[in-house]
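Visitor: Pulled these from Swiss-Prot:
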type: BINDING; residues: His46, Ser63, Tyr141, Val142, Asn143, Ser162, His256, Pro257, Glu258, Thr273; note: iminosuccinate binding site
type: MUTAGEN; residues: Cys82 to Ser; note: No change in activity and in iron content
type: MUTAGEN; residues: Cys110 to Ser; note: Loss of activity. Does not bind iron. Cannot complement the deletion mutant
type: BINDING; residues: Cys110, Cys230, Cys320; note: [4Fe-4S] cluster binding site
type: MUTAGEN; residues: Cys230 to Ser; note: Loss of activity. Does not bind iron. Cannot complement the deletion mutant
type: MUTAGEN; residues: Cys259 to Ser; note: No change in activity and in iron content
type: MUTAGEN; residues: Cys318 to Ser; note: No change in activity and in iron content. Cannot complement the deletion mutant. Lacks activity and does not bind iron; when associated with S-320
type: MUTAGEN; residues: Cys320 to Ser; note: Loss of activity. Decreases iron binding. Cannot complement the deletion mutant. Lacks activity and does not bind iron; when associated with S-318
Amino acid sequence: MSILDVIKQSNDMMPESYKELSRKDMETRVAAIKKKFGSRLFIPGHHYQKDEVIQFADQTGDSLQLAQVAEKNKEADYIVFCGVHFMAETADMLTSEQQTVVLPDMRAGCSMADMADMQQTNRAWKKLQHIFGDTIIPLTYVNSTAEIKAFVGKHGGATVTSSNAKKVLEWAFTQKKRILFLPDQHLGRNTAYDLGIALEDMAVWDPMKDELVAESGHTNVKVILWKGHCSVHEKFTTKNIHDMRERDPDIQIIVHPECSHEVVTLSDDNGSTKYIIDTINQAPAGSKWAIGTEMNLVQRIIHEHPDKQIESLNPDMCPCLTMNRIDLPHLLWSLEQIEKGEPSGVIKVPKAIQEDALLALNRMLSIT
């Protein structure tokens, strides 16, 4: 189910009056509800969230960290997930039936996740099985719908995050000769390349044309990349890197592996949001960095490291628009709905989908 389907089915819309409240009033009310509920309320926040939201997060992290935290939390009655829809789905699947997972704004989706739906995936699988036989194991980035995770779990595969993709790909190659990697071609390509797989041994599946694009024929294909991408990270270009180095040859460039292979290759380093944060934390004072990832995180890193010269690799970059739908008014409204006993934006993955999706998620967690 795409995020558009979710919106059509949902009446969980915040009243406009919340937008008229002062920031101080909203912060006071959020803090009061957090104090009232104590450990019965848990707020995980993704690194890409706004500061006005992240200040109230009980735990911040990337997709892998938040998935692991959600799985371990047994105390909270309500988990208010400050992230996007697929993350809240994952939290729902990893927590108990007695726990309620809430997304403050149901419009907080992920364009990448919507680039692979079940009809497209079933058609692709049928055609790829015809071409390659039973030699393929599917993997999906956690930035995917619960239905896609279920498909992958049903066919023996696992989910991956940008933190653990390399480990999961290594495991997958012990299971089958070939990998189908959904839905982000860039993370799949960059990870496979790091494992020593040549670009000519990778092919791209175009779901819009229902065709496989392989430069050197089908025989040597080891990785089949779904033609999807992150709309934020695709905006970092090789021109950004050339311009940055021309302006300052001493600057170090670190990017997220959702960037294109060309950008990753030209950069000094690449890794998950956690890896980027850890790298900057450990860097010496006075070091200079250009970071290729979402702007909210970059701005937060800049603020936290006044002793270093840090900037965005793309000076015209904007934050992730869907992630930014979770703002302070929506967080407050969501918490007050819980306080009234009428939680809105409840995320509930159907049992049949959940069972197969959990196979994929648990395989990932056991590998990493």
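Here the Cβ of each residue, glycine as well, is placed from N, Cα and C on the backbone.
No substitution from the list is modelled in this structure, which keeps its original residues.
Relative to the rest of the structure, where do these features sit?
Guide: Glu258 (iminosuccinate binding site) has a Cβ environment of 28 other Cβ atoms inside 10 Å. Secondary structure at Glu258 (iminosuccinate binding site), taken from DSSP and collapsed to helix, strand or coil, is coil.
On its own chain, Cys82 (mutagenesis position) has Ile43, Pro44, Gly45, His46, Gln49, Val53, Ile54, Ala57, Pro104, Ile326, Leu331 as residues at least 6 apart in sequence with a Cβ closer than 8 Å to its own Cβ.
Mapped onto three states, the DSSP output places Cys110 (mutagenesis position) in coil.
There are 22 other Cβ atoms within 10 Å of the Cβ belonging to Cys110 (mutagenesis position).
Look at Cys230 (mutagenesis position): DSSP puts it in coil.
Close to Cys259 (mutagenesis position) in the fold, though at least 6 residues off in sequence, lie His186, Asn190, His233, Glu234, Phe236, Ser267, Asn270, Gly292, each with a CB less than 8 Å from its CB.
Annotation note: Cys318 (mutagenesis position) sits in a coil segment as assigned by DSSP.
Neighbour count (other Cβ atoms within 10 Å of the Cβ, all protein chains): 23 for Cys320 (mutagenesis position).
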Visitor: Check each residue in the chain of Cys230 (mutagenesis position) that is at least six apart in sequence and keep those whose C-beta is under 8 Å from its C-beta; list them in sequence order.
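Guide: Looking at Cβ-Cβ distances below 8 Å from Cys230 (mutagenesis position), excluding near sequence neighbours, one finds Ser111, Met112, Asn143, Asp184, His186, Glu258.
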Visitor: Closest of the recorded positions to Cys110 (mutagenesis position), Cα to Cα, picking from Tyr141, His256, Cys318, Cys320?
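Guide: Nearest in space to Cys110 (mutagenesis position), counting only the recorded positions, is Cys320.
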Visitor: How many other Cβ atoms are found within 10 Å of the Cβ atom of His256 (iminosuccinate binding site), counting all protein chains shown?
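Guide: For His256 (iminosuccinate binding site), the count of other Cβ atoms within 10 Å is 28.
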Visitor: Taking only same-chain residues 6+ apart in sequence, whose CB is under 8 Å from that of Tyr141 (iminosuccinate binding site), what do you get?
Guide: Met112, Thr159, Val160, Thr161, Ser162, Ala165, Phe181, Leu182, Pro183, Asp184, Leu187, Gly188
Visitor: Can you check which residues sit near Cys318 (mutagenesis position), meaning Cβ under 8 Å from its Cβ, same chain, 6 or more apart in sequence, and list them in order?
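Guide: Sequence-distant Cβ neighbours: Met295.
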